[in-house]
Amino acid sequence: MNSNKELMQRRSQAIPRGVGQIHPIFADRAENCRVWDVEGREYLDFAGGIAVLNTGHLHPKVVAAVEAQLKKLSHTCFQVLAYEPYLELCEIMNQKVPGDFAKKTLLVTTGSEAVENAVKIARAATKRSGTIAFSGAYHGRTHYTLALTGKVNPYSAGMGLMPGHVYRALYPCPLHGISEDDAIASIHRIFKNDAAPEDIAAIVIEPVQGEGGFYASSPAFMQRLRALCDEHGIMLIADEVQSGAGRTGTLFAMEQMGVAPDLTTFAKSIAGGFPLAGVTGRAEVMDAVAPGGLGGTYAGNPIACVAALEVLKVFEQENLLQKANDLGQKLKDGLLAIAEKHPEIGDVRGLGAMIAIELFEDGDHNKPDAKLTAEIVARARDKGLILLSCGPYYNVLRILVPLTIEDAQIRQGLEIISQCFDEAKQ
């Protein structure tokens, strides 16, 4: 049997250091909210492969659907020989993505591809080249999505300048002194100083920032952004790669914002652990790209498509949207109880089950505590709980449990978090 230490040594020789690894363990098998490493140790998984496992590890209905598809067809490339699961999934997404208008859907493989294609479609539809993204944003690791991403280190450090015609607005974050008025004013400054509105093809926004710290836009801000886009003929792109697929208590977070985007990207949990992503948008906008301008060899792979179709059925059969809201409330209640004993927890927040806590030195919001955050992650792992951090200051703990988690596992995870804070304080 290989140990984690031995595998980590082999990893350093075989895999470039640019591929980070948060936890120095190697997973061997998993079930719902539990993971076992190669040494047989069991962990509670509160990371979900970075928001990919809303239906848990290896949901039996998803596994059964995938096994059945594997016996029929694994790949043809949809642009060469089409297959029904791709078409069926697109038809369903056209109905489920927010917006009371005709829609079409493109399937790809990764969230980065989805965002990049959304911008490409917006540029084709508007005949413009500029894009506005936000501070703290994370949109992917391809060259263009790195330009959209509002954090240089570690994502694009040492790579030189990214593609141009990307402009940075402020994401509203009252906790850190950025009001909604500040955010809107920053867009108007772009229009005045950097790029005229008639040169902007799209504004790309995460309704709840993922890597940026789980800060959620308010419906009021999103409505102001929608009005601004309408005024200037700009496409509004909602990046729901992390917030979508039911994480926030609705299938898409934009359903809670009171307005619809022109284009929506999705990925991560949509296929229960299989690589699938997509863009859904206004039909006439999606048709702006000429034949041959969209697609990819593996885009919308049939195995991933049937997995996604089954995931959507599981959401309905197991009432997972309501469970996301119930689960989120249980997590927030438990974390708020911990925060009462630990003033270093300066904020507990989240939509649905997309929950985060933010840590500060002595509760001072001007002193983000990245060191304590990293310590809590490490202590939790030692106690059998997998957590992730995020945020521009590396001081946010995010919780991305499966929506299928058992109540006893929630209590166990919260107890471990509480113990970690108690011990770190000693």
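Glycine is no exception: its Cβ is also placed from the backbone N, Cα and C atoms.
Counting every protein chain shown, 23 other Cβ atoms lie within 10 Å of the Cβ of SER112 (pyridoxal 5'-phosphate binding site). Secondary structure at SER112 (pyridoxal 5'-phosphate binding site), as computed by DSSP, is helix. Residues or ranges marked as pyridoxal 5'-phosphate binding site in Swiss-Prot (evidence: experimental evidence): GLY111, SER112, GLN242, THR297.
Every protein chain considered, the tally of other Cβ atoms within 10 Å of the Cβ of ILE50 (mutagenesis position) stands at 18. A helical conformation is recorded for ILE50 (mutagenesis position) in the three-state DSSP classification. Quoted from Swiss-Prot, the note on the mutagenesis of ILE50 to Gln is: 3-fold decrease in catalytic activity and 12-fold decrease in affinity for GABA.
Listed in sequence order, TYR138, LYS151, GLN242, CYS390, GLY391 are the same-chain residues six or more apart from GLU211 (mutagenesis position) with CB atoms under 8 A from its CB. Among the mutagenesis experiments that Swiss-Prot reports, GLU211 to Ser is described with the note: 100-fold decrease in catalytic activity and 15-fold decrease in affinity for GABA.
All chains included, 27 other C-beta atoms sit within 10 angstroms of the C-beta of VAL241 (mutagenesis position). One mutagenesis experiment catalogued in Swiss-Prot, VAL241 to Ala, is accompanied by this note: 25-fold decrease in catalytic activity and 5-fold decrease in affinity for GABA.
Long-range Cβ contacts of THR297 (pyridoxal 5'-phosphate binding site) within its own chain (separation 6+, distance under 8 Å): CYS77.
In sequence order, HIS139, GLY140, ASP239, VAL241, GLN242, THR265, ALA267, LYS268, ALA277 make up the list of same-chain residues 6 or more apart from GLY111 (pyridoxal 5'-phosphate binding site) whose Cβ falls under 8 Å from its Cβ. The secondary structure of VAL241 (mutagenesis position), as reduced to three states from DSSP, is coil rather than helix or strand. Rounded to a whole number, the distance between the Cα atoms of ILE50 (mutagenesis position) and SER112 (pyridoxal 5'-phosphate binding site) is 14 Å.
Residues GLY111, SER112, GLN242, THR297 are the ones the record ties to pyridoxal 5'-phosphate, and the longest Cα gap between any two of them is 24 Å.
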